[in-house]
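Student: Annotations per Swiss-Prot:
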BINDING   T129, T256  K(+) 4 binding site
BINDING   T129, I130, T256, I257  K(+) 1 binding site
BINDING   I130, G131, I257, G258  K(+) 2 binding site
BINDING   G131, G258, F259  K(+) 3 binding site
MUTAGEN   R11 to A  Disrupts ER retention/retrieval signal resulting in localization at the plasma membrane and K(+) channel conductance; when associated with A-12; A-14; A-15 and A-16. Results in 174-fold increase in current amplitude; when associated with P-155; D-158; A-12; A-14; A-15 and A-16
MUTAGEN   S13 to A  Mimics the dephosphorylated state which decreases trafficking from the ER to the plasma membrane
MUTAGEN   S13 to D  Mimics the phosphorylated state which increases trafficking from the ER to the plasma membrane and leads to increased K(+) currents
MUTAGEN   R15 to A  Disrupts ER retention/retrieval signal resulting in localization at the plasma membrane and K(+) channel conductance; when associated with A-11; A-12; A-14 and A-16. Results in 174-fold increase in current amplitude; when associated with P-155; D-158; A-11; A-12; A-14 and A-16
MUTAGEN   G131 to E  Acts as a dominant negative when it assembles with wild-type subunit, abolishing K(+) flux
MUTAGEN   I158 to G  Does not affect channel basal activity
MUTAGEN   L163 to G  Does not affect channel basal activity
MUTAGEN   L165 to G  Does not affect channel basal activity
Amino acid sequence: MSSRSPRPPPRRSRRRLPRPSCCCCCCRRSHLNEDTGRFVLLAALIGLYLVAGATVFSALESPGEAEARARWGATLRNFSAAHGVAEPELRAFLRHYEAALAAGVRADALRPRWDFPGAFYFVGTVVSTIGFGMTTPATVGGKAFLIAYGLFGCAGTILFFNLFLERIISLLAFIMRACRERQLRRSGLLPATFRRGSALSEADSLAGWKPSVYHVLLILGLFAVLLSCCASAMYTSVEGWDYVDSLYFCFVTFSTIGFGDLVSSQHAAYRNQGLYRLGNFLFILLGVCCIYSLFNVISILIKQVLNWMLRKLSCRCCARCCPAPGAPLARRNAITPGSRLRRRLAALGADPAARDSDAEGRRLSGELISMRDLTASNKVSLALLQKQLSETANGYPRSVCVNTRQNGFSGGVGALGIMNNRLAETSASR
C-alpha cells in the first residue's frame, strides 16, 4: 500500500477588496459641495454666455458703427468747409450741445421732465429698476434723496413682484387643477360627487397633483407675447415707431433692461393724452410683472439643467472611485447567511464550528449597529411627520421632506423659495 503524500491545502488567494469608504466619501463630498458646484458651474456658463453674446453683437453692430463714424466725420468736415467754421470750434459747440442733451434739452419740443407727471414717470422707472436714463437728478439734494428713495423703493417693488409671482402661480395651479378634474370626470375616472376637501380627495391622485413647470412656462410665454403685441400696436399708432421697434421697446422695458434709446410718453402733447398715459402705465406694470415671473420659471429649467450636469459629473466621479456593479463587495455589518463561509472552510479542511462563534458575534454586532441607525432615522422621520401633521391640522400645511436635496429645489429664498413645492418639478417628492 503506497502512501501518498498529503496534498497541500489550496493556496488562498486574497482578494483585494475595494475601500468601502471611498464612494461614500465621494458622495458625501459631492452632497456637501452641491450648492457650491452649482454656483461655480452657473458662473462658468454665464461667462461663456457673455463671451458668445459679445462675439455675436460685435459681429453685427461693429460694421454699422464704423460706417456711422465715417459718415459723421465727412459731414463735420463738409460743414466746416461750407460755413467757414474751424473744426475745433465746431467740436466745442457740439460738446455744449451734448451737455444740454444730457440735461434734458431737446431740439424738438418735449414735455417738462420735472413736473408731477414727469417726476412720477421717473420714480416709476427707479423703483422698477428700469432706469431709462432720459431723466436724472442734477442737484446734490436730488442725488442724495435718490439713494435713500431707491433703496427702499426697489426692495418693496421686488417684494411686490415676488407676491405677484406667488399669486399667478397659485392661480395657474388652480385653473389647471380644475381642468384636470373636469377631464377626469368626463373620462369616468372621477365620481360626479367629487368635492375638494372630502375624504375621497385625500385618497385620489389629485391630492398631490401639481402643474408642470413646462405648462406654466407655456402659459406665461403666450401671455407675455400677447401683452407685447397689444402694447406694440399702441406704441406704433401713438409714438409713430415701427412695429419691430415697438416690440424691441416692450422687451427692453418689461425686462427692466431700460436702455433709454426709445422712451414712451415723451412728447409735449398726445391725442387722448390721459388715456394713453394710463394705458402706458398699465402695460408697463403688467409687462414687468409677467416677464419677471417668466424669468423665474425659466430659471427653474436652468437649475434643472445644472442639476443634471452635476449628476453626470458626480456619477463619473463615483465610477472612478467605486467598483463596478458586478464586483463583489465586502460589507462589514451586512446581515448575510453563513453557509458560503462554512462551505469555504470545509473545502479548506478547517472546522467550521471553530469559527462560527466569532462570525456569529460579528454578525450580531452588525445587526445591533444597523438596528440602532434604523431606530435613530425612524425617530427623525417620526418627528418630522408629527410636525407636518400638526401644521396641517392648524391650517398651515407645509410640505416636509426628509431628503432635503433630492431635486435641488428644496429651501431657497426669493422667487425660488416662493415656487418651492408649488410646481411638479420643484415638488419635494421628486
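Every residue gets a Cβ built from N, Cα and C, even glycine.
Don't look for the substitutions in this one, it keeps the originals.
Predicted, not measured: the structure shown is a model, and the values here were computed from it.
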Student: Hey, of the recorded positions listed (L163, L165, I257), which one tops the CB count within 10 A?
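Tutor: For the recorded positions L163, L165, I257, the Cβ with the most other Cβ atoms within 10 Å is L165.
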Student: What's the CA to CA span in angstrom from I158 (mutagenesis position) over to I257 (K(+) 1 binding site)?
Tutor: 15
Student: In whole Å, note down how far the CA of T129 (K(+) 4 binding site) lies from the CA of L163 (mutagenesis position).
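Tutor: About 17 Å separate the Cα atoms of these two residues.
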Student: Anything within 10 Å of T129 (K(+) 4 binding site)? Look among the recorded positions L165, I257, G258, F259, comparing CA atoms, and list what you find.
Tutor: I257, G258
Student: Let me know the most crowded of the recorded positions, choosing from I130, I158 and counting other Cβ atoms within 10 Å.
Tutor: I130
Student: Give the distance between the Cα atoms of G131 (mutagenesis position) and I257 (K(+) 1 binding site), rounded to the nearest whole Å.
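Tutor: Approximately 8 Å lies between the Cα of G131 (mutagenesis position) and that of I257 (K(+) 1 binding site).
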Student: Where G258 (K(+) 2 binding site) and L165 (mutagenesis position) are concerned, what is their Cα separation in Å, rounded?
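Tutor: Spelling it out, the Cα of G258 (K(+) 2 binding site) and the Cα of L165 (mutagenesis position) are 21 Å apart.
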Student: Counting only residues 6+ away in sequence within the same chain, which have a CB under 8 Å from the CB of F259 (K(+) 3 binding site)?
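Tutor: Set apart from F259 (K(+) 3 binding site) by at least 6 residues yet with Cβ under 8 Å, we have F132, G133, V252.
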Student: For L165 (mutagenesis position), identify the closest of the binding-site residues I130, T256, I257, judging by Cα separation.
Tutor: T256
Student: Starting from the Cβ centroid of I130, G131, I257, G258, the recorded K(+) 2 site, name every other residue in that chain with its Cβ within 8 Å, sequence order please.
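Tutor: Neighbours within 8 Å of the Cβ centroid, excluding I130, G131, I257, G258: T125, S128, T129, F132, G133, V252, T253, T256, F259, G260.
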